[in-house]
Amino acid sequence: MELVLKDAQSALTVSETTFGRDFNEALVHQVVVAYAAGARQGTRAQKTRAEVTGSGKKPWRQKGTGRARSGSIKSPIWRSGGVTFAARPQDHSQKVNKKMYRGALKSILSELVRQDRLIVVEKFSVEAPKTKLLAQKLKDMALEDVLIITGELDENLFLAARNLHKVDVRDATGIDPVSLIAFDKVVMTADAVKQVEEMLA
């Protein structure tokens, strides 16, 4: 199959297995959920009644005071007491096979092509690391919410995009399923397309 280059009167021949396969919604969902789960810190921790600082002495005698019986100031019922089912640090990551991960990326890229959300260009750059230059370039292309993928990370482009809210710049090795579906449009250079094809082959 061929992808038309927007900034040139030509087309780029690409593999149909990478850019023309059927959309596997279940696979994409599984991989995206796993990717998001892997980004969780999982560092939350609370103290049980055994870990809270405080005396082990019984606050008052069992009977005769008229107050409710109590055996410890560290009881979860008490203010500043321990937590009954205390949270523990945990690893939320889920295992995803390479074949599944690549399959999900191919599905997403193919769907982007079908929905006309993937724009392929010969090259994409700015002369200087200026947000104004990139903003004007995107305005000329009628792009606002966009992920730009280049063959190699262009420092000028990267710095120019940092202050734009709905714009991100990645090199071909930095793509992931979440970022591909997070933006309205994806702009890829011809070099990036070839690199992605080789990565997913």
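Heads up, the Cβ atoms here are built off N, Cα and C, so glycines get one too.
Although substitutions are noted, the structure shown does not include any of them.
One mutagenesis experiment named in Swiss-Prot is THR131 to Ile, and its note says Does not regulate the S10 operon; assembles into ribosomes in vivo. The local packing around THR131 (mutagenesis position), expressed as other Cβ atoms within 10 Å of its Cβ over all shown chains, amounts to 15.
Residue environment of LEU134 (mutagenesis position) contains 25 other Cβ atoms, counted within 10 Å of its Cβ in all protein chains. In Swiss-Prot, the entry for mutagenesis LEU134 to Pro states: Does not regulate the S10 operon in vivo. The structure shown retains the original residue.
Record note (Swiss-Prot), mutagenesis ALA160 to Val: Does not regulate the S10 operon; assembles into ribosomes in vivo. The unchanged residue is displayed. Taken residue by residue with DSSP, ALA160 (mutagenesis position) is part of a helix.
There are 7 other CB atoms within 10 A of the CB of LYS63 (variant position), with all protein chains counted. Look at LYS63 (variant position): DSSP puts it in coil. Here the residue is the original one, but Swiss-Prot notes a natural variant at this spot, LYS63 to Glu: In strain: N282; confers erythromycin resistance. Ribosomes bind erythromycin poorly and have reduced peptidyltransferase activity. 50S subunits assemble normally, even in the presence of drug, but assembly is cold-sensitive at 20 degrees Celsius.
Within 10 Å of ALA160 (mutagenesis position), counting CA to CA, the recorded positions LYS63, THR131, LEU134 contribute THR131, LEU134. Between LEU134 (mutagenesis position) and LYS63 (variant position), the C-alpha separation comes to 77 Å.
Cα to Cα, LYS63 (variant position) and THR131 (mutagenesis position) are separated by 74 Å.
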